Amino acid sequence: MTDVLLCVGNSMMGDDGAGPLLAEKCAAAPKGNWVVIDGGSAPENDIVAIRELRPTRLLIVDATDMGLNPGEIRIIDPDDIAEMFMMTTHNMPLNYLIDQLKEDIGEVIFLGIQPDIVGFYYPMTQPIKDAVETVYQRLEGWEGNGGFAQLAVEEE
């Protein structure tokens, strides 16, 4: 059983570096049996590598504007990503990436961390660093949604 953690984001853009920071923490001191991939700002480039691992579970972590307080963490239903037109800094919408992978992977979990400041050369804010630490600590023994709440998408 292979679990893959895909960390997404740009460490040069303030809070968008949440994913890469998580990848760094895992590289320094692994938690659980996750195969960690730092997808950076072009995670679509890792589709083939992820498929070759044939994971049972894929956890994608990214800073995502969900309209919450900075540092809040939510599980986002992959089907909601396109509808919400989530603001990400990546070349390709993450729902495309998920659609490419979910045929081959049993479980795809998308975990969003609400950023505060996303801009070139801004430092990462403390609430985001704290959120990354929370996610990192929960990786070992991760079950289901890792104890994180599901994002409630408001009906228009």
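Each residue, glycine too, has its Cβ placed from N, Cα and C.
Counted within 10 Å of its Cβ, the other Cβ atoms near Asp62 (mutagenesis position) come to 25, all protein chains included. Per Swiss-Prot, the feature Ni(2+) binding site maps to Asp16, Asp62, His90.
Cβ contacts within 10 Å of Asp16 (mutagenesis position), excluding its own Cβ and spanning all protein chains shown: 28. The mutagenesis experiment Asp16 to Asn is recorded by Swiss-Prot, whose note states: No protease activity.
Among the sequence features in Swiss-Prot, the mutagenesis site Asp62 to Asn or Met is noted as follows: No protease activity. In three-state terms derived from DSSP, Asp62 (mutagenesis position) belongs to an extended strand segment.
Experimental mutagenesis is annotated in Swiss-Prot for His90 to Gln, with the remark: A little protease activity remaining.
Cα-Cα distance from Asp16 (mutagenesis position) to Asp62 (mutagenesis position): 7 Å (rounded to the nearest whole number).
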